[in-house]
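K.L.:
Structure incoming, see below.
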Amino acid sequence: MSKRKAPQETLNGGITDMLVELANFEKNVSQAIHKYNAYRKAASVIAKYPHKIKSGAEAKKLPGVGTKIAEKIDEFLATGKLRKLEKIRQDDTSSSINFLTRVTGIGPSAARKLVDEGIKTLEDLRKNEDKLNHHQRIGLKYFEDFEKRIPREEMLQMQDIVLNEVKKLDPEYIATVCGSFRRGAESSGDMDVLLTHPNFTSESSKQPKLLHRVVEQLQKVRFITDTLSKGETKFMGVCQLPSENDENEYPHRRIDIRLIPKDQYYCGVLYFTGSDIFNKNMRAHALEKGFTINEYTIRPLGVTGVAGEPLPVDSEQDIFDYIQWRYREPKDRSE
């Protein structure tokens with residue numbers, strides 16, 4: 001998944017950008033995931049609010065905006081800034097850790113270790129490539145490209161290449177491009193492809209060739225340019241749309257391809273389509289109805305709370321039907 005969220009271009013873009021910056025600090029520096037989730041949820045809710053927010057009290061009426069976040073909104077609206085963020089930006093260690101985590105492959109712990117060794121900038125990283133693993137070196141190599149959002153038009157062209165090449169190999173393959181793209185987003189951070197085939201189920205033996213054949217085909221047509229990692233069920237790499245001429249090359253983009261057993265495919269499609277908050281709400285509703293859902297299965301809960309056998313699923317609609325929830329099109333899941 002993409003490391004960066006799109007800058008907000010909504011009525012309340014200043015507020016949502018502030019909350020996203022706070023969220024990233026809590027995740028990357030403080031490693032306080034509960035605060036990260038709280039800021040992200042508030043940012044997501046405010047981004048969809050159809051009016052310009054004039055006070056923290058107004059924001060607090062929205063689900064997911066508590067007293068502390070409302071106070072920060074009041075301060076931001078009154079002064080145009082936030083003291084906490086100013087302090088974070090002025091703290092060399094915090095800002096360096098936050099920056100390094102934007103490099104694909106560098107997580108918060110690795111970033112802190114690098115900063116402790118005095119490595120704080122892209123230039124520092126380039127001088128110390130021997131300290132980086134293969135994944136991180138590729139992240140550094142394409143840093144500027146990976147920072148750019150992928151316009152929907154480009155994603156549609158990328159999708160055409162992937163789906164056409166997959167069907168050429170074997171019409172029985174099923175592939176879906178998930179993430180915010182499937183929810184109709186105007187731009188994406190990366191490309192997340194789910195893949196399945198009738199020959200691969202949760203009961204059968206592993207079928208890594210089903211994934212590797214697709215990767216090799218996409219390399220053959222020069223769509224996949226680099227490999228970050230290639231396992232039995234997941235490929236992580238880099239892709240690039242072919243261009244008409246060398247002068248107007250498309251940026252390199254991150255791509256993940258996951259091979260999922262056919263009987264678990266639609267639970268996977270639902271999960272990887274998101275959004276995170278929509279998934280949490282759906283899981284909570286499922287529990288109320290006596291089911292447990294994850295990225296693999298939906299299972300009924302017995303009276304003791306122990307999950308039973310996975311239920312058969314042949315579409316996303318089946319999952320909604322089991323938990324008696326109105327079906328929501330992917331475009332209506334961006335909570």
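Positions of Cβ are set from backbone N, Cα and C atoms, glycine also.
As the structure is a computational prediction, the values presented were derived from the model and not from experiment.
Okay, these came from Swiss-Prot:
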type	residues	note
ACT_SITE	Lys72	active site, nucleophile
BINDING	Thr101, Val103, Ile106	Na(+) 2 binding site
BINDING	Thr101, Val103, Ile106	K(+) 2 binding site
BINDING	Asp190, Asp192, Asp256	Mg(2+) 2 binding site
MUTAGEN	Met191 to Thr	50% loss of activity
MUTAGEN	Met191 to Ile	No loss of activity
MUTAGEN	Asp192 to Glu or Ser	Loss of activity
MUTAGEN	Asp246 to Val	Misincorporates T nucleotide opposite G/C template
K.L.:
Of the recorded positions Lys72, Asp190, Met191, Asp192, Asp256, which one has its Cα closest to the Cα of Thr101 (Na(+) 2 binding site)?
P.N.:
Asp190
K.L.:
Measure from the CA atom of Asp190 (Mg(2+) 2 binding site) to the CA atom of Val103 (Na(+) 2 binding site) and give the result in Å, rounded to a whole number.
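P.N.:
Cα of Val103 (Na(+) 2 binding site) to Cα of Asp190 (Mg(2+) 2 binding site) measures 14 Å after rounding.
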K.L.:
Taking DSSP as the reference, which of helix, strand or coil describes the residue listed as 'active site, nucleophile'?
P.N.:
helix
K.L.:
Anything within 10 Å of Asp256 (Mg(2+) 2 binding site)? Look among the recorded positions Lys72, Ile106, Met191, Asp192, comparing CA atoms, and list what you find.
P.N.:
Met191, Asp192
K.L.:
Would you mind checking how many other C-beta atoms are within 10 angstroms of the C-beta on Val103 (Na(+) 2 binding site)?
P.N.:
26
K.L.:
To the nearest Å, how far is the Cα of Met191 (mutagenesis position) from the Cα of the residue listed as 'active site, nucleophile'?
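P.N.:
One finds 34 Å between the Cα atoms of these residues.
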K.L.:
If you draw a 10 Å sphere on the Cβ of Met191 (mutagenesis position), how many other Cβ atoms land inside?
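P.N.:
Cβ-Cβ neighbours of Met191 (mutagenesis position) within 10 Å number 23.
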K.L.:
For Asp192 (mutagenesis position), what is the secondary structure by DSSP, using just helix, strand and coil?
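P.N.:
Once the DSSP labels are grouped into three classes, Asp192 (mutagenesis position) ends up as strand.
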